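Here's what Swiss-Prot has on this protein:
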- Asp93 to Ala: Strong decrease in activity (MUTAGEN)
- Asp132 to Ala: Loss of activity (MUTAGEN)
- Glu156 to Ala: Almost no change in activity (MUTAGEN)
- His211 to Arg: No change in activity; when associated with R-215 (MUTAGEN)
- His215 to Arg: No change in activity; when associated with R-211 (MUTAGEN)
- Arg320 to Ala or Asp: Loss of activity (MUTAGEN)
- His333 to Arg: No change in activity (MUTAGEN)
- Arg347 to Ala: Strong decrease in activity (MUTAGEN)
Amino acid sequence: MELMMAIGYLGLALVLGSLVAKIAEKLKIPDIPLLLLLGLIIGPFLQIIPSDSAMEIFEYAGPIGLIFILLGGAFTMRISLLKRVIKTVVRLDTITFLITLLISGFIFNMVLNLPYTSPVGYLFGAITAATDPATLIPVFSRVRTNPEVAITLEAESIFNDPLGIVSTSVILGLFGLFSSSNPLIDLITLAGGAIVVGLLLAKIYEKIIIHCDFHEYVAPLVLGGAMLLLYVGDDLLPSICGYGFSGYMAVAIMGLYLGDALFRADDIDYKYIVSFCDDLSLLARVFIFVFLGACIKLSMLENYFIPGLLVALGSIFLARPLGVFLGLIGSKHSFKEKLYFALEGPRGVVPAALAVTVGIEILKNADKIPASITKYITPTDIAGTIIIGTFMTILLSVILEASWAGMLALKLLGEYKPKYKEESHH
């Protein structure tokens, strides 16, 4: 694809995406479903942006956009508020996440008539298990509910994003697309390394930023560090020693620690970074969802719509609720609170970026996938069902769960009356 064509497509996505996002704001609905539909219209329906060109652009826009969103989301999360809900968040991001992944994978294999142990289903489960801060944060800024409930779901979504990426990488090892000698060791090095390196860079940045007033230069400094984390963890280290760390998880950890440190120090540079991240996150959302819609070919929709719809419904109404109820057994939460958590897990940016990235990888490296997998399903069908299944999961979960968030909060949790002026969680 020519450079000027790519610039034209990006410009078109931004102009139309901004108009659509403004309409969504006026209608008081999340912009994600409208951006996805816009992508479908200018992609497969009107053929303005060819599917292959959309995929090419996504290879760059997806990973860079994820950095913006994870950094911005973690940067505004307060550790003091996180401490209040940490037990629930840890359960949701471990037990609930894993159960949701496994049940979604099981349903996927059942719908597509694959062996129950086939890694194809569990790859879909890993891609779609992460919930979405880009949907939840705007929803809870409008819905009056107990701040602890809102913070729990927002924190869960910020930290399960990198977990979704890590678990997808580990399962890709079974496809021969991610060098993996031992999935368990990979998981430990990817997550553990990310925490150590993310904290280390955050500490270095904290010292530099507090002692030198960077002002408008602070945002590129922090963003550049986040991009280098991704490069070092996901590319440089694995090529040198065979083991890396999850760059995305390191970005989230760095954002959380640095944002909190600068906020508590009342450092002027904090505001520069927040407004910069907000602007970039908006750009990333427009690119990721418009190009996800545009990536889809009409033939894909025709072939995979029914299985895609079934696995999406299974993921939203079976996998997530079972994951929440099993994950929170014996916790302090009432049945109604658990039900609210179960029905508020919209999927968004990370599943969108992962589905297309994984789809591209599978199609590019079809010859590397083991025969034990391809004798039941072709690489083209793997990529198609995962992309359409994820698309349907995002579309349905965001439309339904953002629409009923306020009504369910009122029905299940009752009207929230603050006892005193709550400290903002943003």
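Along the chain as shown, the residues are counted starting at 1.
Backbone N, Cα and C atoms are what each Cβ position is placed from, and that goes for glycine too.
Where a substitution is noted, the model still shows the residue that was there originally.
Looking only at Cα atoms, Arg320 (mutagenesis position) sits nearest to Arg347 among the mutagenesis positions Glu156, His333, Arg347. Ranked by CA distance from Arg347 (mutagenesis position), the mutagenesis positions Asp132, His215, His333 have Asp132 at the top as the closest. The DSSP secondary structure for His215 (mutagenesis position) is helix. When the mutagenesis positions Asp132, Glu156, His215, His333 are compared by Cα distance to Asp93 (mutagenesis position), the shortest distance belongs to Glu156.
According to its DSSP assignment, Asp93 (mutagenesis position) is helical. Of the listed mutagenesis positions, namely His211, His215, Arg320, His333, Arg347, the sparsest Cβ surroundings within 10 Å are found at His211. For His211 (mutagenesis position), the nearest of the mutagenesis positions Asp132, Glu156, His333 in terms of C-alpha separation is Glu156. There are 29 other Cβ atoms within 10 Å of the Cβ belonging to Asp132 (mutagenesis position).
According to its DSSP assignment, Arg347 (mutagenesis position) is coil. Here the mutagenesis positions are Asp93, Glu156, and the one whose Cβ sees the fewest other Cβ atoms within 10 Å is Asp93. The shortest Cα-Cα distance from His333 (mutagenesis position) to any of the mutagenesis positions (Asp132, Glu156, His215) is found for Glu156.
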